Structures are given as structure tokens and as C-alpha cells.
Amino acid sequence: MFPIDIRPDKLTQEMLDYSRKLGQGMENLLNAEAIDTGVSPKQAVYSEDKLVLYRYDRPEGAPEAQPVPLLIVYALVNRPYMTDIQEDRSTIKGLLATGQDVYLIDWGYPDQADRALTLDDYINGYIDRCVDYLREAHGVDKVNLLGICQGGAFSLMYSALHPDKVRNLVTMVTPVDFKTPDNLLSAWVQNVDIDLAVDTMGNIPGELLNWTFLSLKPFSLTGQKYVNMVDLLDDPDKVKNFLRMEKWIFDSPDQAGETFRQFIKDFYQNNGFLNGGVVLGGQEVDLKDITCPVLNIFALQDHLVPPDASRALKGLTSSPDYTELAFPGGHIGIYVSGKAQKEVTPAIGKWLNER
């Protein structure tokens, strides 16, 4: 007897279903319109070099905007439209719905003219000037910051160096301890000769970083998801959702060489938030200088920033008002999943409104 029970009728039906999905999928892919991302209306209010500062329009029916503006500081390594990927999966829309007056820094696409930019240029230069713009425009002394991933590390540095300008700080999937045992990216980076890489290439190509991130989970991120895509092909909406994510994953700006060199050395190799030694503009970054309320949000299934890498923030600041929020999802799901829309953004808005 054959060890596997194969029924010809069921096998035939499976093959027919597979062929139908492939055929319908080809039609859906050919007829797919341009993939839209960054769906919420916004206005450019300030620009400098490659940077553009956007203010999001308050939607009809939204509550009156809070007097203290919220500035989102995104990472350099990806594009910020992940926070506004589609109508029903938008961190931006969720924040607007809670009454936040939302601004976002779009870092743009650095080129060779930006090779010499340093962390000091980003933190004490670009971010500080955006904060000052908001302070003047809204007539307030302090703003709220929301830092995402690497942007969360930037926001921590900024809040430590400029505590007089930050009212509340929210960090999302932000690495603080860069050397937790389960941090695959950190383990990979430890033996990289970053000086050779930057001296050779100038800026670090975004494509190189893409494949580095994908290599951390090669089976699920480069193979299995495309096999699973067959099950989506006969649904035009699911195809568009899949393509939106693909667009974002592979839309990675090059990294300004000197900033990348310093960030890798100071944080991934020297674990600067825990060990010290990070100096910007002649001043050492000390998280104990952060005195404002802090909301630290992390994802329990995050393979890029493990939960313990974010949890390490507890006790490192001088804030008397520290709160953690653990989300049962991954690094991207914390922005785009249906569960995140119901739990994460409302929690951020409520936390800010209470302060």
C-alpha cells in the first residue's frame, strides 16, 4: 500500500483551484492600479535640504486638536508611509482621531552630498529646527515626540539633550539595549568593518540594508511569503495590500555615510545608551537627563528589535512617569495590523491627552 493516501479526485480539484487562482492573479496583477501609500492628506510646512516636515489635515468629525503638537520622528532606513499605508490601517489616522495635531519628518533620499552628515546634524540640527518651528507656530514651549524604531533612538537622544523642549515622549519598537542575546541584527553587525564599508562606498546603499534585514528570516521573508501569495491572488484587494507592503519593504533610502558609521559604532557595537560615550555637539548623551513622561511601546514578536531591547529603557531615565505597552505582534504589525488600529493608537492618544 502507498504510504500516503492520495485521492485523484481531490488532487485534480486542487490543481484546478491552483490554476484558477494563478489565472485570476495574473489578471489582477495586470489590472492593478498604481499602488497608493501615504493616504492621509497632509501639507508641507517646512523643508531643509532633503527633509520635509508635514502636517496632517484634521479629518472631518475629528475632535478638536490638542494644543501641544505631536512630532513623529521616523527611522532613516525606511520610508515613513508605513505609518499611513492604507485607509483602514493607518497609525496617522488613529492619532488624528484622538485629537492629536500630527506632524511627521520625512527624511527624503540622501545622496552623496549628504555623505558627511553626522548624528549631531540630525539630532541637534534637523530635529531641533523642526521642534523650534512647531514651538513658534503653536506658541508652546514644549512639543510631544513620537519616535519610531531608529527614530525612537533619535528621540531619546534629543529628549536627553533638550529636555526643556519635550513635554511627553513616546517610543515605538525602539532599541535601547542593542546587545540582547536574541538580537540577530546586532550579532550580525558586531564583526562588520564599518569604517571600511563607509570609506569604500561613501553612503550605504539602501538595497544592501534591505537584503541584510531579509537575511535575518530568509525562509519566511524571501520564500514562504511568495508561496503563500498564491492564496491571495484571486482577491484584488488582498493583492493590492500585498503589493503595498512589497513597495515599502524595497523602498529604502541610502544612508548618509558618517551618520551610519557613528550609529553602528556607538550603539550596535558599543551599546551607547547603556555604556555611555555617545557625544553630540560636545555633550554626552545621558538618558538620566530625560525628565518628561515616557510611554515605551514594543512588540512581543519583533525580530528586529526584540522586546528586551526596548524594555531596557525602564529605569534609565529620570522620568517619574514611565509606562510600558506590550503589543502581541511583530515589528510591522504594530502599525498595520487590525489589532494595532484598535489598541495601540487609541492608547497613545489617551496617554497623551491625560498629560
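Glycine is treated like the rest: Cβ placed from N, Cα and C.
Substituted residues are absent from this model; it holds the original ones throughout.
Features reported for this protein in Swiss-Prot:
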DOMAIN    69-334  domain 'AB hydrolase-1'
MUTAGEN   CYS130 to Ala  400-fold decrease in PHA synthase activity
MUTAGEN   CYS149 to Ala  No PHA synthase activity
ACT_SITE  CYS149  active site
MUTAGEN   CYS292 to Ala  No effect
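Cβ packing within 10 Å was compared across the mutagenesis positions CYS149, CYS292, and the lowest neighbour count falls to CYS292. Same-chain residues at least 6 positions away in sequence with a Cβ under 8 Å from that of CYS130 (mutagenesis position) are, in sequence order, TYR46, LEU51, LEU53, LEU71, TYR103, ILE105. Of the recorded residues, CYS149 (mutagenesis position) and CYS292 (mutagenesis position) place their C-alpha atoms 19 Å from one another.
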